[in-house]
Amino acid sequence: MVQAHGGRSRAQPLTLSLGAAMTQPPPEKTPAKKHVRLQERRGSNVALMLDVRSLGAVEPICSVNTPREVTLHFLRTAGHPLTRWALQRQPPSPKQLEEEFLKIPSNFVSPEDLDIPGHASKDRYKTILPNPQSRVCLGRAQSQEDGDYINANYIRGYDGKEKVYIATQGPMPNTVSDFWEMVWQEEVSLIVMLTQLREGKEKCVHYWPTEEETYGPFQIRIQDMKECPEYTVRQLTIQYQEERRSVKHILFSAWPDHQTPESAGPLLRLVAEVEESPETAAHPGPIVVHCSAGIGRTGCFIATRIGCQQLKARGEVDILGIVCQLRLDRGGMIQTAEQYQFLHHTLALYAGQLPEEPSP
């Protein structure tokens, strides 16, 4: 309990001799002052005293988790490991997977949390923003006064390894040179594109050349092209000043927006193409993955590759844990329950392709 006691002004100090103090009668008790909030005492000379005798009656203060803290705790700790056997023979039902998916916090970023002037002009979707703690910052090789912003995040890979991927949106007309600057800056040697240019409306601009083109200070050339049933592979070179590098570009177009492919086989073949690419093993830079918004199909591809690596190395996969890790790095990764179910189906198919293991 906080008690208030009257006090004299500092301009009139109290002086009282010892004798006078002993002969004067005790002062009359004055009624207790009305409780006043601390905010209302600003500028006052009223002294504050804490009555420690009352502390035992005060309930202990309990820490209350904010929604943000709850979100982060869930994403950091949730998991549902499935053995190869369980994934193939006792998988969760579609209803169970939908319920599990809907419990995962999206971890989207609000515009108020992204204090970067002018970023809206470089966002394809105003509600899909890069999480600040993992966003890619451009070093501005172009010497422009556009700041360091690009709608892209570093994404962890298998076993939590840092910066294995960069998840980003499909380039816009005013961000194509930013995209190539990111590719150069991060020493990217592999780009995986998971959208068509138009799906009813524009999903991504044609950011690579037919033969040769210059984007900002970067010159891009097509060296070779290979058509596969489900995807197209292009070998590019990117040149900045006198230095030239090779980049492999894979366009996987058999995946409708907000939906899933007709079968899991093509996606697994795409993962195998990436896994077997010399660019994957020989270069330390991250793999750039994008669709249109950079969260749905992008998240599915990255989660599929991580899940395949878990199954191969451990004999089990934690799909819930994978999605939570992805959403910590970029909000909204894996957009729909249908995509979450398809991810389980795809990894069950992959588990069946691995060498046989004994039943539990």
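Glycine too: its Cβ is placed from the backbone N, Cα and C atoms.
At each noted position, the model has the original residue.
Under its mutagenesis entries, Swiss-Prot includes Ser44 to Asp with the note: Reduces binding of MAP kinase.
In Swiss-Prot, a mutagenesis experiment is listed as Ser44 to Ala, annotated with the note Prevents dissociation of bound MAP kinase and enhances their dephosphorylation.
In Swiss-Prot, a mutagenesis experiment is listed as Thr66 to Ala, annotated with the note Prevents dissociation of bound MAP kinase and enhances their dephosphorylation; when associated with A-93.
Where Swiss-Prot documents Ser93 to Ala as a mutagenesis experiment, the accompanying text is: Prevents dissociation of bound MAP kinase and enhances their dephosphorylation; when associated with A-66. Take the CB of Ser93 (mutagenesis position) and look out to 10 A: across all protein chains shown you find 9 other CB atoms.
Residues or ranges marked as domain 'Tyrosine-protein phosphatase' in Swiss-Prot (evidence: sequence analysis): 97-350.
Tyr125 (mutagenesis position) falls within neither a helix nor a strand when secondary structure is assigned with DSSP, and so counts as coil. One mutagenesis experiment catalogued in Swiss-Prot, Tyr125 to Ala, is accompanied by this note: Strongly reduced catalytic activity.
DSSP assigns Asp257 (mutagenesis position) to coil in the three-state reduction, placing it in neither a helix nor a strand. Record note (Swiss-Prot) on the mutagenesis of Asp257 to Ala: Loss of catalytic activity.
Note on Gln335 (mutagenesis position): other Cβ atoms within 10 Å of its Cβ, all shown chains, come to 21. Taken from Swiss-Prot, the feature substrate binding site covers Asp257, Cys291, Ser292, Ala293, Gly294, Ile295, Gly296, Arg297, Gln335.
Reduced to three states, the DSSP call for Cys291 (mutagenesis position) is coil. One mutagenesis experiment catalogued in Swiss-Prot, Cys291 to Ser, is accompanied by this note: Loss of catalytic activity.
Residues or ranges marked as active site, phosphocysteine intermediate by Swiss-Prot on the basis of experimental evidence: Cys291. Just so you know, the Cβ of Cys291 (mutagenesis position) picks up 28 other Cβ atoms within 10 Å once every protein chain is counted.
Here Swiss-Prot describes Gln335 to Ala as a published mutagenesis experiment; the accompanying note says: Reduced catalytic activity.
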Listed binding-site residues among Ser292, Gly294, Gly296 whose Cα sits within 10 Å of Asp257 (mutagenesis position): Ser292, Gly296
Could you tell me the mean pLDDT the prediction assigns to the domain 'Tyrosine-protein phosphatase' (97-350)? 95
For Gly296 (substrate binding site), the close mutagenesis positions (Cα within 10 Å) drawn from Ser93, Tyr125, Gln335 turn out to be Gln335
Can you give me the Cα-Cα distance between Ser93 (mutagenesis position) and Gly294 (substrate binding site) in Å, rounded to a whole number? 28
